[in-house]
Amino acid sequence: MYNRCCRKVWIQGRVAYRPAYIRQSPPQQTLYRGIDLLPFTTIVMDHQSGFQNPSPSGGLMFSASAKRFISRIVGFVGRGAEVQQKAVGLCPLKTERRRAAAGGLLLPTGLRMGRSIIMSVRPLPFLTGPAPSPDTAAGFKPSPPTGNLVSVSPLSKAQMALWFDYLQHPTSTHYFLTLKVELDKQPLSLDKIIQVIRGLGKQHAMLRTTFHVDTDTDDMSKSYMAVHDDSWDQEIHVLMNDAQLYEALRKPFQLSSESPVRWVVQMKLQPGSARSTYTVYAAGHHIGVDGASMSVLSNQLLEAVASEVEDQPDHSGPHYGDYIQRQARYLRSSAGAAAGRFWLSQLRHTQPFRWRMEPPEEINTPNYRQLDTWNFFPTAEIQEWGNLYKTSWFRVATSIVGLVTAAMAEPQAHHDHALMVAFGARPRGFENNVSHMANTMPVKFPLSSLLRDDATFSDAVKAMGRNVSTAKKHENFPFMSLMEQANRHMDPTLLDFKVAITYSPKLANKSCELFPVEGIWDLFFCFLEQEDGVALGVISNPRVFGAEALGQLQSLFNEVFALSKARPSFKLSDLAFLQNRTPARFISGPALDDVESISKSRVYRLIKARAASQPDLVALMSAEKGVQMTYRELAAQSSQVAHFLQKQRLCKGDAVLVHLERGFAQIVWILGVMEAGACYVALDKTWPAARKEAILRTANGKLLVTDDEQMDFEKQDTTVVFLAPSAAEIASMPQSTCECEVADDDLAYVVFTSGSTGQPKGVMVEHSNLSHYVSATRSLVKTGPHSRMLQLASFAFDAIVLEYAVTLAHGGTLCFANHPEVLVGEYLADVIDSNQVNFFHCTPSVLSTLPAGRRLPSLRIVSVGGEASPPGLLDHWRKRVELLHAYGPTECTVICTLESLTQDESTQTAIDATVIGKALPNLDIRICEEGKLEPLAPNQVGEICVVGPQVSRGYMGQEELTASKFHNITLADGHPSRLYRTGDKGFIDDDGKLHIQGRIGNREIKVRGYRLDLYEVEKNVMAFDPEVTQVSIQQVGESLVALVVPASIDCDRIRSKLLKDMPRYAVPTRFIRVASLPLNTNGKIDHTQASSLAAELVMHDTVLPTVDATPTPTAAVRAVGVTEENLRLKTKENGMERQEMLRRHLTAEVTALWAKLLGSSRQFDPEVGFFDAGGHSLLLTQLHKLIKERFGTGSRPSLLDIFSMSSIRKQVDCLMGIVDQDAMLGSEPTGGSSSRSQSRRSAETSSSSTSAPSSVPVDAERNLYAIVGISCRFPGANTAEQLWNVLMEQRDAITTFCPAENLGFALEENSVFVPRYGMIDALKDFEPSAYSMSDAEAQTIDPQKRVFLDVAADALADAGTSASPGNPLDPVGVFVGAATNTFLSSRDNPGSKPPGDEEPQSFANHYQQLLDCPIGTFASFKLNLTGPVVTLNTACSSALAALHLACASLSHGDCNAAVVGGVSMAYPQEGGYVTARPGGDSSAVFSPSGVCHPLDSRADGCVPADGAAALVIKRLADARADGCRVYAVIEGVAVSADGSDDKAGLGVPSSSGQSRTVEAALRRAGPQALSRLRYVEMHGSGTPWGDALEVQGLKMAFDRLSKTGAAEQSGTGRAQPEADRIYLGSNKGNCGNTEAASGLLSLIKASMALNLGVVPPLPNLAEPNPKCEFEETKFEPLGKQLALAPGDRVMNKRQRIVRSPNWISDATWFVISTVDNLLPKLTPAAVA
């Protein structure tokens, strides 16, 4: 035998081992299954080979990503810490042949004998396993495999989850399962039993398998299984007492050195007889075996011991590796995708169990979890039980488990729980395979929908049965894959599963018994099939469930079980533990169709009834303040208010004005006022004084309650109650319900609409109206106990009735925000999350501000109404929640029709936003002609009229208006009713649904949910300023715009007057002065034409200078991990001057943003608040977004900062403490940003900075070239800033792929396919329309062209070049180095012919590649550039060769600016590359390990990659004159070929050739270049000899320069010490070899390093490449960050960086520097 070292091949994050030594021998000796490397390839090795791996060193360390991933697999490892216990004490085991201490038994060779531990174990409850032990010390690490192996393969998905758990808790036994087989009824010898066990080991590979982690990595996903050959020493214990049995069965597995099944034979001597009886135990770890495996083993064990044949037939079936491959294919299939969608649906809207009981104070249980047997169900009984429901009894039992576990948990309104259900998940053909295939998956028990529908238990069984049935179809989808998907869509805290259910089929016969895994769940229900029935056992977490709680749970199970047999159709709401949890149900309230009883009910009494029934339910809460109020407290305090009001001698119908801050007190007073028989009128505290006074007059209020002792309006004759001074008196009032007779037609409240006239319209709502509305909502608004409703509406707005009355009458909780005025955007999302809001009502305008990226897991229902709803908005939210599209005038009590759009993620049906549903119960919607009351036929358009008990009394004090809108009618059944004409136009379709089509005649609108009459607003404008001769108010977007005549009007003065007397929403945001307004034929203002005029003027009014949205340097500095001190840019100004400059700069910036939103023609007072200047909450969110984008300040300022600091001055004060002073003064204020498409088409932007005079003489600048624009796409980076982060963080940006089943090429002998490649994410954002292309046309164009077009356009935009596209007098050249176009002939090209297609092709198609337009020409055409165009290919030096030509073209005056690019994208995209096997062709360029290590002793080649980049360069003098931002200055350039004299071959670099090019570049850069050189960015391909030859070339060049004295003059009159080290680096270890684009990648890296003053190190440098002989040179590979000192202006010193050559036969070198006095204008973020 001999050992062979193995090489590792990484396949989708999993490891497979391959022997490095490959014999040229027949395939039976070394067989590779699946040579094309399927995703989970099993590699079978030579049976004669050994296996050796280096010994592990150090402890097991989890990477940060591994820890995060492990923490997310909550279903397996997330709860281990909750049930920790002491590790079981173990004694050492011996492997040598020895005599047993007890009984004198001679053990066969290879068996292991355990020493005795005295312990009484009777009976054997330990077979369910102890709880998990604490996390192990850091010293634990699995060992590598030893011995003779036959195969290695990756772990299955399920095994990976269990392996993660094992690595965290290696001494835990919570995934043990044990098979017990009694062999006492037949005479057997021990030798026979041992022979049978060994036979099973030969037959089943899993019994010879160990588990391991790659020793060279800390990535736990790179784990694998090793299958040993038949000589593997199975662990068999032969024992004689229970103490030894305990030790053997409970001993933790060492899965890296023993198989996952441990055999224990307990021998018992019969008294007075020489015969012994035996009991065989198979103690298994769940990673290797499941229940079905134990069933297979029990059958085969009994069959084998009864057989006379020694060698039993192999029934094991396919190899487990085949199962893993099948699983991988399944996950990539459409069936796998469908399964993933189903399982995600089972998690959607679920919450973890939150147990109601307190954990037990003392835990007096053993250090294991016990299986507590609850019931035994005889076979006949359980079959009859299932027949009652025409389904499997297991589905009935699962439904009961769902009910009783929900009873033990806190109610989760609108959410369900998921039960972990175990599935066999064995594909056909694997029935006899001993392995782990069981799959425990979450199945939703839909209790919330069942309660909502008032379902029966039979309905519950059907619903759960459907879920289980569908789950069974998708049982092969792994739990790990589900968790990976769920973590992308859900909050990981929701993936905490606490209840599991399993069904274990019967074993071979009664002599067999299976002890299930204990698991990590709080409750594990085990249904164990036996010969004559099914036993139910429960394993519980003793730290969660004490004896009392378990007893209660068992009683509930038995109760529901008995009820389910006696009465299958009992209502779930009849169960005691589910009473008062049904949503949309009153406590002792009227039926939905009992009109008379509803009219006599009172909403405040319904709330009182809830308080009496469920007093401890939370009625009101605020998560921000951490306060809440129960129903008991709410009822008591509202009754105290009622008694207090009666003491004030209020009469029925008297109006009480409530002038309070939004909060609990508002609700208390509203309910108290109604209980006292009065009606309430809510006054919004933000309203102007005149508005409040007008309402006070109209309402004739008798009493006003306020918490504002300094009221800003006249109270007239109204009695005022100040809240604070009256608090003690109110608290002394009785808490009993106030006895007051309130009639059906008594007023409940008055809400004032429009408010734009001098006499506001007060809608009078009676108690019966309110009762009918709240009752009717039960039909669709399914809120109930524990539902949480957000309080969002103003209390003066009728939507507040939906929020408080519906929520509290149904037992829900109303949630308050600290700042309700700004409940939009991120703040709204924050409040929803912090309060766990389930339901809220808002306008479409507010709903549209919610960030699309916020998950909002608690949110289930959204009601939207108050204004027209965009179809796209409805469609988006319909896919996330249940959407209620509501319609209802205030005059009809909040809402009169509802369209319920149930959640449907997959729907493709467009929503008709005009459909607003059917009438609520007891209401009737009629369509009438104007001025008539007779209803029109269906589908005829007319005025929408509402008839029924929700129609209010009319307008307070406006009898004439009431008579025109409200009509008393008699219904067909003779009952009187009331009709309201809405003024809305619509029709009723054949399904009875109402469609709305705008307004009829008048100019009443809704803006941000507020109803407004534009005519009344116009009258007020005319009244406030007699100089106004004409005015037209129009709605543009969410704002009001006033067109006023004449043009000399002072609009600010008018607006200030309006704000004093009108609500803010009724005051136009913008006033636009015009010379005249359009008139119609009657000489009146034509408001239709005026509307178009207003929209056009607003559009032109908002054209502003472009805002520079570049992030500040502070953000970029933090991103790259460099200290600000290192990057601080020095200035001459003192601190005070800088502060004042910054304030002026910020003031101009913020003012520009205000102007963008509110009108650029306006002058803004810095002290005026945003709302007073015309803003509103929706515009405030836009302002907040613009400020954050403009200043890049992370989480600050928040929306609340902008709200509370509402003036320009205060916002500037806020920003002064946030922004980076030096960086901000490097840019000038502008006003907006152009779109991506515009930047591509025009490539024009305004410059963000100008440069100061340079210390470089003008004549010296003739051959200096400035880099003024940068754009790139490289692996792991779509911007230069992202590239910098990759480099600084030393990240490996190469992608590891799962190889395709069929590669596009054949593997040659001794070749290997490496599934690693540097991919770029560059095509998804390509917009064909931006370049006048169709999508179809773009798909046929070489991706290299598409990507380069993007980067070229972005680079031009970044440069802010003054060049004019298409102007021949201002030419811009294009010089691009590009790889060969392989897309034309690839299978990825839609235009290419499939293999075997013999159809004749046209000449153009046949010669397509020959005729293909060069990339440079294509780009110049699409970007309309008129300078010289060159496209070339010199392999890796292509981009720098193009740069050399561009510099020459600029020098000759051929163009004024040049776009220089490099692009390389290979097709087809195979997801890897082919190279020589390890130890094969030493000249191979590509790395067989898949990792590039430049200048490192581990270097074995490079890794290919795609890439694209573009620079814009100008002559330095032109760049300075144009005020361009300069990234770097090119000082020296040299290009040459090596020739052939001293080259080993075409692809081998020449040291002498390299040295000549380096020397030439440095000499052209001037005498200062060499003296200040600190760093060389090499090509660094990562080939051992290539890197060495490159270093040798540098050494030769520097030796010659030193001898000629080039280094003696530093430019400052002093010599530079030659002992200074020069550091070398390369980017190939980060991004791979990007071929034609690689030169620009290095140049971008060097430019950024100069600007930021730090050079990124080589990634993970180990030992330097010894072939480079660094000790003989002044060069050193850069292993850590290198700080570069900024240039000193006085001394005029500069840093230089040299760019190195490519790996073929020509070389291009550049020397670049910064211009010192331009440095303050450079920002790190500028390269983004």
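Cβ atoms here come from the backbone N, Cα and C positions, even for glycine.
For 1141-1219, the entry in Swiss-Prot reads domain 'Carrier', with the evidence type sequence analysis.
In the structure as shown, the Cβ atom of Cys1436 (mutagenesis position) sits within 10 Å of 27 other Cβ atoms. For the mutagenesis result Cys1436 to Ala, the note given in Swiss-Prot is Impairs TeA-producing activity.
The active site, for beta-ketoacyl synthase activity annotation in Swiss-Prot covers Cys1436 (among others). Under the three-state DSSP scheme, Cys1436 (mutagenesis position) falls in the helix class.
Residue density at His1579 (mutagenesis position): 28 other Cβ atoms are found within 10 A of its Cβ, drawing on all protein chains shown. One mutagenesis experiment named in Swiss-Prot is His1579 to Phe, and its note says Impairs TeA-producing activity.
Swiss-Prot lists His1579 to Ala among its mutagenesis entries, and the accompanying note reads: Decreases TeA-producing activity to 6%. Under DSSP, His1579 (mutagenesis position) is assigned to coil, being neither helix nor strand in the three-state scheme.
The annotation active site, for beta-ketoacyl synthase activity is assigned in Swiss-Prot to His1579 (among others) on the grounds of experimental evidence.
Among the mutagenesis experiments that Swiss-Prot reports, Ser1581 to Thr is described with the note: Decreases TeA-producing activity to 67%.
What Swiss-Prot notes for the published mutagenesis of Ser1581 to Ala is this: Decreases TeA-producing activity to 4%.
A mutagenesis experiment is reported in Swiss-Prot for this position, Asn1633 to Ala, and the note states: Decreases TeA-producing activity to 9%. When Cβ atoms from all protein chains are considered, those within 10 Å of Asn1633 (mutagenesis position) total 29, not counting its own.
Among the mutagenesis results in Swiss-Prot, Asn1633 to His has the note: Decreases TeA-producing activity to 31%. The residue drawn here is the original one. In the three-state DSSP scheme, Asn1633 (mutagenesis position) falls into the strand class.
According to Swiss-Prot, the active site, for beta-ketoacyl synthase activity annotation covers Asn1633 (among others), on the basis of experimental evidence.
Here the residue is the original one, but Swiss-Prot notes a mutagenesis experiment at this spot, Glu1635 to Phe, Leu or Gln: Does not affect TeA-producing activity.
Among the mutagenesis experiments that Swiss-Prot reports, Glu1635 to Gly is described with the note: Increases by 3-fold TeA-producing activity.
A mutagenesis experiment is reported in Swiss-Prot for this position, Glu1635 to Ala, and the note states: Increases by 2-fold TeA-producing activity. Taking the Cβ of Glu1635 (mutagenesis position) as centre and 10 Å as the limit, one finds 29 other Cβ atoms among all the protein chains shown.
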Find the one among the mutagenesis positions Cys1436, His1579, Ser1581 whose C-alpha lies closest to that of Glu1635 (mutagenesis position).
Cys1436
Given His1579 (mutagenesis position) and Cys1436 (mutagenesis position), what distance in Å do their CA atoms have, once rounded to a whole number?
9
With DSSP as the reference, give the number of residues of the domain 'Carrier' (1141-1219) in helix, strand and coil.
48 helix, 2 strand, 29 coil
Give me the CA-CA distance between Cys1436 (mutagenesis position) and Asn1633 (mutagenesis position), in Å, as a whole number.
8
Rounded to the nearest Å, what's the C-alpha distance separating Asn1633 (mutagenesis position) and Ser1581 (mutagenesis position)? Just drop the number here, would you?
7
Across the domain 'Carrier' (1141-1219), what does the pLDDT come to on average, as a whole number?
79
Other CB atoms, at most 10 A from the CB of Ser1581 (mutagenesis position):
27
